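Trainee: Quick one: the structure is below, questions incoming.
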Amino acid sequence: MEHSPEEGASPEPSGQPPATDSTRDGGSGVPPAGPGAASEALAVLTSFGRRLLVLVPVYLAGAAGLSVGFVLFGLALYLGWRRVRDGKERSLRAARQLLDDEERITAETLYMSHRELPAWVSFPDVEKAEWLNKIVAQVWPFLGQYMEKLLAETVAPAVRGANPHLQTFTFTRVELGEKPLRIIGVKVHPSQRKDQILLDLNVSYVGDVQIDVEVKKYFCKAGVKGMQLHGVLRVILEPLTGDLPIVGAVSMFFIKRPTLDINWTGMTNLLDIPGLSSLSDTMIMDSIAAFLVLPNRLLVPLVPDLQDVAQLRSPLPRGIIRIHLLAARGLSSKDKYVKGLIEGKSDPYALVRVGTQTFCSRVIDEELNPHWGETYEVIVHEVPGQEIEVEVFDKDPDKDDFLGRMKLDVGKVLQAGVLDNWYPLQGGQGQVHLRLEWLSLLPDAEKLDQVLQWNRGITSRPEPPSAAILVVYLDRAQDLPLKKGNKEPNPMVQLSVQDVTRESKATYSTNSPVWEEAFRFFLQDPRSQELDVQVKDDSRALTLGALTLPLARLLTASELTLDQWFQLSSSGPNSRLYMKLVMRILYLDYSEIRFPTVPGAQDWDRESLETGSSVDAPPRPYHTTPNSHFGTENVLRIHVLEAQDLIAKDRFLGGLVKGKSDPYVKLKVAGKSFRTHVVREDLNPRWNEVFEVIVTSIPGQELEIEVFDKDLDKDDFLGRYKVSLTTVLNSGFLDEWLTLEDVPSGRLHLRLERLTPRPTAAELEEVLQVNSLIQTQKSSELAAALLSVFLERAEDLPLRKGTKPPSPYATITVGETSHKTKTVSQSSAPVWEESASFLIRKPHAESLELQVRGEGTGTLGSVSLPLSELLQEDQLCLDHWFALSGQGQVLMRAQLGILVSQHSGVEAHSHSYSHSHSSSSLNDEPEALGGPTHPASPVLEVRHRLTHGDSPSEAPVGPLGQVKLTVWYHSDEQKLISIIHSCRALRQNGRDLPDPYVSVLLLPDKNRSTKRKTPQKKRTLNPEFNERFEWDLPLDGTLRRKLDVSVKSNSSFMSRERELLGKVQLDLAEIDLSQGAAQWYDLMDDRDKGGS
């Protein structure tokens, strides 16, 4: 404890006169100013100087003309810093007092507020280890001497060499203090292995450490004065051998992130500002976690030539837990309205944590009984020790409200195999429903087919279920190529499986690096996936070698393991990489758990499955039984092109002056209505709009067409026409000028086309490309597929209040289109037998969402089916039971059909589909419906625009990459059209990937009227744009121009400068604008801008 000078002064010896009496000035009678008076005056001046210094910012703000807001902001910043600082000092003092005298402090603070005690204070059921603390206390001063040498002789030179601005960096003070690290208790776990000892050490460090640094060149001082660190450190002694020192190695790591609190000094005092304080502590903890928190660990070998060091440093996981976050119920309401007078609900979401693995669910708005239906897979490294933690929050604009948490030791999941329970939330109210499955790691591929078949029936969100795990032990490389100028590279490795990429650390100035790192990947289907390895310089611009390894190769290897050298391609002749690849199949052992009767239905607990069962109940069907009309729908594509000789309805000056009309078209077909835009003052309008509608082959249907003149009061009638759908569906195509009825004059140009869905995905990419070509600006995006859904029934739906069956109905939604089924009264096994069809524009990106709800009871369960899964199935169809989130299953059939137009070019290049699948041929000439057949317009000439030269492997890519363009001239609309499809193999300058976009100019004009630009794509060398641009130009004017296409990237976040990645310039006079074929063009630099 520090003392004032008065408290520490020694008393005067008795018998001596006071010093003040012998030093008085006899002439004046006033005592001279002694040391005490001088120090008191200095203290007064110091206090006055501090107050004056506080007023300096206020004066400067006023002199600069700044508002009082800046002064208030600075004051708030200071008060926040002071509050954080005082809190840290108070916590440090309380912790030190507790360590100094545990019994007395515990008794005195029995009723102390929890805010006054450190968060780590607890009394774990572990053994005391005071003897160990005495050893640490004895060693502590010598450890301080070692740290001082380490920082001064190793760390300081490294810092000075890292940056020229830190040439004067030095440690001015290094003291670990007098408070050593304490071990509160030790717990020894029984290990399943005989050659291993597991220890858990509850460590607590409340130290008076002081480390000061200085950069003399900039008069900058900073440091640390006091620190707290508390956590559970696991120590593993393995392998135990029969030779001294008995223990082969010691592994140490924190099972969970320890708590950290640092008291800063000097310039680092700024880190105590609110916001910066949490950010700095988080960054420091991230650094600690990078090498000392699971799955990372510190390995200290105790014997030379220890075998399987990589396996000890990064052992295989104990298992995988598949966490199904299903639902919650009875949550507390946190949203209040009208200043708390009206109680609302909550917008709950959940955070799931296992060690450093964290997952966040989606937010369910306005719901106290949310259903998430999400699945996560976590790696379990240590049992016992790791915990599953679920925290539920209410999403708010400012700060999210805490609704409760639950914790569960992963050892209980290991023992049970499967746990499906409602768990109460601590610190709040309500329960959360979790289904936890322990997946064992099998060292052979015998059960892989069974696992894959099971996973196909699991509806998992947000990621599909995994069938295997791959662990890559990256050891070292040899004889990598040198950089330019024979400089040693700084190699690092990028490992990728599908869309997941991991990066190793960089090793500097060597062409034979040693990494000794481990990486883990989840695999959905190891038979078809690959491991892509890229060895690069740390700038990421220079590739030192590459390797692509099909993972199917491991399936035939012994114990699914490859431990060998791999030769690198695109590298030196002797360049190679040493790795150990270990694959394990994820298997859920159902030997004691009942299988679901149909793949796709999750296994619910036996009691709930047997409730209400009957011996005489009929067997549950495996597949749906739709009626004969299901899946026979077609799509009618309606092109409303133009009209001629419409009658004039507008009159001016009381009818004396004859004007024109403002025409638009209304369409009615199959219960749907459509309307074109209005063309102002034109008797020969051009609309060029496309509409699509799902139609059936029921006879007697008609397409009703009416033309009106738009007016302020009542729209005037300009004519009508009716087309029989039977005729269009039989012929497949109609392109006619239709004479309008009930009016003196006028005719309408209409093009109708029947699109029959095809159950093959081979033509999907071509369909998407053709749709982008014939797309018009005033029409919505064209459909590429038709989705047909048949919902037959549901089973095992949850009961209301635990006893009463619900009255369920289902809602099927795709995009913005929904279909609601009938409501079945009071049944937990409803039968709907309803179908619905949806137009699909982007099959790769859209999904089918099904919700089962009860009248007055809310959501009973839901299913999300990405349509990309249908594209991978035979006949593009799934027909089985789907598990609902929460409880229950539905029997549903979902089938996709690709909409191939024979009159837009796909058919000319399609060889993978037999015409026998179509109900009728579309190759016949269309029959006239009221007039001679009109010649096909240039829109139909798209049929020969798709070429097979589109393949990326057709020609080598240039050094700057390529851009894929379609350029053609629409003679009907007199427009130049360009589609920017994508880029590939763009160059990378610097460490970060570019953020590319494409800028298009129509030279010689460089103004804004001809400039077009795509959206920016983030961090990619192979961006996909699919953007369409148009210019209104006559054909002769188009042929005199050049199309300048530039691929650019933002240079930095703060800069407006744009980096040119490459460009190409196309002379439109030299291009066949009637073909419009998509083509790859090599990008050039600014000096050479020619086309490919």
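Quick reminder: no glycine exception, Cβ is built from N, Cα and C everywhere.
Keep in mind that this structure shows the original residues, not the substituted ones.
From Swiss-Prot, for reference:
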- S314 to A: Abolished phosphorylation by CDK5 (MUTAGEN)
- K334, D335, D394, D396, D401: Ca(2+) 1 binding site (BINDING)
- D335, D347, D394, D396: Ca(2+) 2 binding site (BINDING)
- 769-886: domain 'C2 4' (DOMAIN)
- 959-1081: domain 'C2 5' (DOMAIN)
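Describe each of these features in terms of where it is and what it packs against.
Mentor: In sequence order, P295, R297, V471, Y473, E517, A518 constitute the residues six or more apart from S314 (mutagenesis position) in its chain with CB-CB distances below 8 Å.
Taken residue by residue with DSSP, K334 (Ca(2+) 1 binding site) is part of neither helix nor strand, so it is coil. In the shown protein chains, 21 other C-beta atoms lie within 10 A of the C-beta of K334 (Ca(2+) 1 binding site).
Long-range Cβ proximity for D396 (Ca(2+) 1 binding site), meaning a same-chain Cβ under 8 A and a gap of 6 or more residues, is found for K334, D335, D347.
With helix defined as DSSP H, G or I and strand as E or B, the domain 'C2 4' (769-886) counts 14 helix, 58 strand, 46 coil.
Averaged over the domain 'C2 5' (959-1081), the predicted model reaches a pLDDT of 84.
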Trainee: How many other Cβ atoms are found within 10 Å of the Cβ atom of D401 (Ca(2+) 1 binding site), counting all protein chains shown?
Mentor: 18
Trainee: Count the residues of the domain 'C2 5' (959-1081) that DSSP assigns to helix (H, G, I), to strand (E, B) and to coil, and report the three numbers in that order.
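Mentor: Across the domain 'C2 5' (959-1081), the residues distribute as 7 helix, 60 strand, 56 coil.
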Trainee: Where's the emptiest Cβ shell within 10 Å among the binding-site residues D335, D347?
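Mentor: Counting other Cβ atoms within 10 Å of each of the binding-site residues D335, D347, the minimum falls on D335.
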Trainee: To test your reading of the Ca(2+) 1 site: which residues beyond K334, D335, D394, D396, D401, same chain only, put their Cβ within 8 Å of the Cβ centroid of those residues?
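Mentor: Same chain, not in K334, D335, D394, D396, D401, Cβ within 8 Å: S346, D347, F393, K395, D400, L403.
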Trainee: Taking 8 Å from the centroid of the Cβ atoms of D335, D347, D394, D396 as the cut-off, which other residues in that chain fall inside it around the Ca(2+) 2 site?
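Mentor: Nearby residues not in the site list: K334, K345, S346, P348, K395, D400, D401.
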Trainee: List every residue in the same chain as D394 (Ca(2+) 1 binding site), at least 6 positions away in sequence, whose Cβ is under 8 Å from its Cβ.
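Mentor: Residues satisfying the criterion: K334, D335, S346, D347, P348, D400, D401, F402, L403.
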Trainee: Using DSSP and three states only, what is D401 (Ca(2+) 1 binding site)?
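Mentor: Where D401 (Ca(2+) 1 binding site) sits, the three-state DSSP reduction gives strand.
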